[in-house]
Amino acid sequence: MMEFILSHVEKGVMTLTLNRPERLNSFNDEMHAQLAECLKQVERDDTIRCLLLTGAGRGFCAGQDLNDRNVDPTGPAPDLGMSVERFYNPLVRRLAKLPKPVICAVNGVAAGAGATLALGGDIVIAARSAKFVMAFSKLGLIPDCGGTWLLPRVAGRARAMGLALLGNQLSAEQAHEWGMIWQVVDDETLADTAQQLARHLATQPTFGLGLIKQAINSAETNTLDTQLDLERDYQRLAGRSADYREGVSAFLAKRSPQFTGK
């Protein structure tokens with residue numbers, strides 16, 4: 001069986017590399033299944049404290065492999081909603097709910113669902129040559145993989161509409177200027193920069209980082225009153241963590257903390 005997802009765990013970081021470079025790492029059903037299995041390990045293994053996603057070759061991910069759908073213009077219409085429900089919706093939900101930081105290192109073109117997957121990372125770093133393309137409209141489709149929810153939140157309504165309706169390429173530099181991604185780096189430094197950041201996060205109080213992630217995600221739809229209540233509840237949980245005790249102890253003793261993510 002082909003390895004469409006390359007998995008490597010080191011120093012608390014799981015690096016998952018989308019590995020269909022000849023197809024710009026576009027998804028087929030087997031690639032979806034392999035990614036889902038890898039995510040099970042991230043969810044269950046407490047020693048994995050940060051997830052890094054990237055792509056092999058010159059692309060991050062070109063979205064759905066249309067060759068895998070075998071659309072017959074003269075045959076019955078395919079049920080694309082079933083594909084979304086079976087593969088993309090569970091993927092988006094799992095990454096959003098994962099109580100660990102998710103870094104996306106965008107090494108090249110990210111198109112369609114690949115673009116929304118990339119932009120959905122907690123921290124997104126892109127190579128200078130990377131491009132984001134909301135290619136759905138070119139095929140008569142709507143952005144999925146969380147695209148219609150994500151785009152207005154990372155780009156604002158006007159830019160979200162333009163990106164989704166026109167399907168034009170967006171450069172990494174422009175995405176950074178618009179505040180859609182965290183950082184742009186030279187192509188040759190992307191892998192090292194992303195790994196250094198992932199390893200740093202893996203040494204931090206990741207129990208608290210998970211709460212931060214969930215709180216910020218919840219703020220997108222919560223009222224102020226609801227969010228204040230959530231902050232109270234999450235701060236209570238954080239204050240009971242071993243990492244909080246270690247952080248205070250290290251601060252008072254003027255030493256480097258040794259966080260465990262618990």
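A Cβ is built for glycine as well, from the same backbone N, Cα and C atoms used for every other residue.
None of the noted substitutions appears here; every position holds its original residue.
Now, the feature entries from Swiss-Prot:
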{"type": "VARIANT", "residues": "G121 to C", "note": "In strain: W"}
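Taken residue by residue with DSSP, G121 (variant position) is part of neither helix nor strand, so it is coil.
Annotation for G121 (variant position): same-chain Cβ neighbours under 8 Å, separated by at least 6 residues, are L53, L95, V102, I103, C104.
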